[in-house]
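Straight from Swiss-Prot, the features:
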DOMAIN    19-137  domain 'C2 1'
DOMAIN    148-288  domain 'C2 2'
DOMAIN    603-704  domain 'PH'
MUTAGEN   Arg628 to Cys  Greatly reduced binding to IP4 and to phospholipids
BINDING   His714, Cys725, Cys726, Cys736  Zn(2+) binding site
Amino acid sequence: MAAAAPAAAASPEAPAVSGSADPETGDEDSREVRVLQSLRGRIYEAKNLLPYLGPNKMRDCFCTINLDQEEVYRTQVVEKSLSPYFSEEFYFEIPRTFQYLSFYVYDKNVLQRDLRIGKVAIKKEDLCSHSGKETWFSLQPIDSNSEVQGKVHLELRLNELITENGTVCQQLVVHIKACHGLPLINGQSCDPYATVSLVGPSRNDQKKTKVKKKTSNPQFNEVFYFEVTRSSSYSRKSQFQVEEEDIEKLEIRIDLWNNENLVQDVFLGEIKVPVNVLRSDSFHQAWYLLQPRDNGNKSSKTDDLGSLLLTLCYTEDCVLPSEYYGPLKTLLLKSPDVQPVSASAAYILGEICQDQKDAVLPLVRLLLHHNKLVPFITAVAELDLKDTPDANAIFRGNSLATQCLTEMMKIVGGHYLKVTLKPVLDEICESSKSCEIDPVKLKEGDNVENNKENLYYYVDKVFNTIVGSSVSCPTVMCDIFYSLRQMAAKKFPNHPHVQYSAVSSFVFLRFFAVAILSPHAFHLRPHYPDTQTVRTLTLISKTIQIIGNWGCQSRKKSRFKKSVMCEFLKMFQEERYFTDVKKFLDEISSTETKESSGTSEPVHLKEGEMYKRAQGRTRIGKKNFKKRWFCLTSRELTYHRQQGKDAIYTIPVKNILAVEKLEEGSFNKKNMFQVIHTEKTLYIQANNCVEANEWIDVLCRVSRCNHNRLSSFHPSAYLNGNWLCCQETSESTPGCKPCTAGIPADIQIDIDEDRETERIYSIFTLSLLKLQKMEETCGSIAVYQGPQKEPGYSKFTIEDSVATFKTIQQIKSTIEKLDEPHEKYRKKRSSSAKYGSKENPIVGKIS
């Protein structure tokens with residue numbers, strides 16, 4: 001089940017949440033339901049930011065994405081602009097619970113701390129309402145009130161005390177147990193404490209907890225006592241009875257603060273609980289959501305801060321155990337063999353989905369996982385060709401076939417792009433050479449002839465890199481290209497060039513040209529490039545696309561209207577370019593076996609800057625943790641003093657025994673994990689929870705098949721002669737906790753087939769009305785034996801109404817059976833998260 005419109009992606013698993021139904025026994029607790037969250041979207045641009053006061057009004061801006069206050073993504077810096085254009089796409093799994101998704105716009109400051117200009121904060125429950133829409137959000141001011149987050153666990157009790165002279169005194173016991181999810185202060189865990197006050201018309205008794213160091217989840221466990229009424233006001237007969245006028249006016253107020261020592265303490269939030277919650281029961285326990293101050297100042301000129309354009313798609317999938325998805329998977333995996341293919345479940349999915357792109361990714365991943373993708377794409381591509389009368393228009397549309405093939409290339413071609421394009425793209429992006437050849441767009445001091453030479457050098461280098469890369473082309477891509485080529489030649493026997501166009505329209509137009517134009521979207525570069533580099537990449541991409549197209553045609557001519565581009569393209573009209581294109585297309589569309597994604601070479605999997613704890617040292621202090629550049633390939637994990645420097649330390653992948661999270665209490669640091677290997681455990685701190693989750697996932701995948709993997713581990717560190725988790729003194733003591741369950745071993749393509757099937761179930765569920773319409777259309781065709789004229793008929797491709805009708809019936813039956821365990825889980829989840837629980841804390845006052 002999904003909380004939003006289906007997202008077009010699924011990635012490594014996130015933490016699981018227990019509780020589902022066993023398909024045989026119906027036992028809700030005997031299986032595990034995984035609740036997987038993901039977020040994708042784009043940060044487009046900001047507009048009308050406040051200028052600096054003074055002659056230099058421009059700002060150097062960047063934007064961050066934060067889960068609550070934890071930064072998980074940062075854009076590039078756009079210099080000297082009050083309307084910065086970022087255009088950065090993002091996708092990540094969300095490995096923990098959160099209250100707010102926030103976007104902060106900063107002004108970069110070299111000498112001082114970066115200045116926060118404003119933010120957009122969206123409650124988790126409101127994310128679905130923005131799904132898939134381009135939306136302008138007004139930037140809101142940032143102060144201590146706007147940064148409030150977290151919750152408090154509180155227990156109240158009313159006791160009766162009898163004095164020596166027989167009078168009765170009422171005593172209020174306030175037990176502040178813990179807080180969870182307090183905000184970060186300057187990117188670090190805070191030093192929180194709480195003040196506990198009993199407030200009334202004529203009293204304000206205040207007490208204070210101890211300060212807890214470096215934690216966002218403090219465990220206070222402190223009890224405070226307050227006298228509710230004067231003992232003289234009561235006699236023995238007033239047992240557990242408080243005067244109404246007193247109890248209605250009294251309240252417990254808890255304020256959370258960050259201890260700043262030398263400067264003023266920072267407000268973290270407050271809650272107010274009326275004492276009359278004890279009127280009917282002398283005991284009350286609940287979690288409360290922290291709130292801003294009642295008198296929090298809200299700016300009346302929030303629009304003046306500027307605005308931010310975003311697209312968001314938040315998805316929450318509740319993935320049941322594998323047994324439930326068997327019937328739906330079977331129905332989908334039969335699709336390549338169904339005649340005609342338009343009557344298959346996979347094709348019908350693409351027909352009824354509101355946005356076909358939503359259906360393509362889970363479908364492609366599922367079919368790819370079961371080696372069914374090549375025959376399915378071949379079948380739907382053949383259907384496309386039936387409706388293509390012009391050989392020059394082959395595979396130019398945006399059909400199910402072209403979308404499936406395009407998505408497949410993104411999935412399996414990632415490493416192919418890295419070994420082919422990344423080195424030359426790095427050279428282009430890190431160079432300051434101008435390649436502008438349009439005199440109208442030239443900057444002052446630029447020389448057209450020099451720029452033309454620069455552009456020619458880059459285009460020629462990119463071209464030679466591409467046409468020399470056929471040996472690295474993934475086998476599954478070659479197999480599909482071979483099928484496309486054969487079908488095209490059969491369809492248009494009098495047009496020999498069309499067999500090349502069928503392949504070129506994908507590998508040049510939809511693969512290489514797009515990756516050159518947007519390297520950040522293919523993980524070839526960390527950020528969207530600057531304006532000059534964007535222009536250079538655009539010119540290179542267009543030229544490569546044209547040359548690739550020329551190699552498939554009998555006559556070579558430019559489609560560019562601008563004489564500037566036409567003149568430049570003449571430099572590439574040598575016969576060798578056309579010959580090299582055809583040779584390359586021949587090689588990647590042959591039936592000869594290729595290396596699967598170039599796996600004879602080490603596969604580059606992940607790299608980035610993190611902190612590692614010095615190994616084998618006992619000294620205590622910040623210097624024990626050093627910033628290092630980590631690099632993981634399919635063969636080894638290394639770390640370096642800086643990117644590009646020689647490795648300081650190398651761990652062969654075959655020596656990794658386990659990769660697990662490390663408890664925060666070990667070093668009082670968040671987002672830590674441990675790489676347990678044959679020599680010594682390596683403790684690493686990631687920059688945020690998303691990054692930590694990604695590193696753990698990829699390290700687990702690459703080492704999953706190691707023969708000596710551990711079955712248990714220590715969740716805390718070994719310090720001062722004992723394990724902090726189990727207090728064992730021997731460092732060689734076996735682990736006290738079972739290792740995390742294994743992750744799919746394919747380091748190239750990590751596919752969670754249950755999650756993909758759950759996505760497809762969600763799409764079918766959201767599209768039932770359209771499925772019903774398609775079913776009715778099939779019935780009408782069968783009854784009237786002729787073409788339909790009713791509205792909406794033309795939206796469906798129905799070649800065999802009887803076969804299509806039968807498949808729709810099977811889909812509906814399968815979906816109905818899956819609805820039952822989903823509904824059971826929804827009810828259980830709803831009932832378990834009662835108001836006042838940690839999962840569903842109380843907001844504001846209760847009476």
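Backbone N, Cα and C define each Cβ position, glycine as well.
If you look for the noted substitutions, you won't find them, since the model keeps the original residues.
Each of the recorded positions Arg628, His714 was scored by the number of other CB atoms within 10 A of its CB, and the lowest score belongs to Arg628.
Of all Cβ atoms in the protein chains displayed, 14 besides its own lie within 10 Å of the Cβ of Cys726 (Zn(2+) binding site). Comparing Cys726 (Zn(2+) binding site) with Arg628 (mutagenesis position), their Cα atoms are 30 Å apart once rounded. Same-chain residues that are not part of His714, Cys725, Cys726, Cys736 yet have a Cβ within 8 Å of the Cβ center of the Zn(2+) site turn out to be Pro715, Ser716, Trp723, Leu724, Gln727, Glu728, Thr733, Gly735, Lys737. Here Arg628 (mutagenesis position) is compared against the binding-site residues His714, Cys725, Cys736, and the shortest C-alpha distance is to His714. Of all the binding-site residues given, namely Cys725, Cys736, the one with the smallest number of surrounding CB atoms inside 10 A is Cys736.
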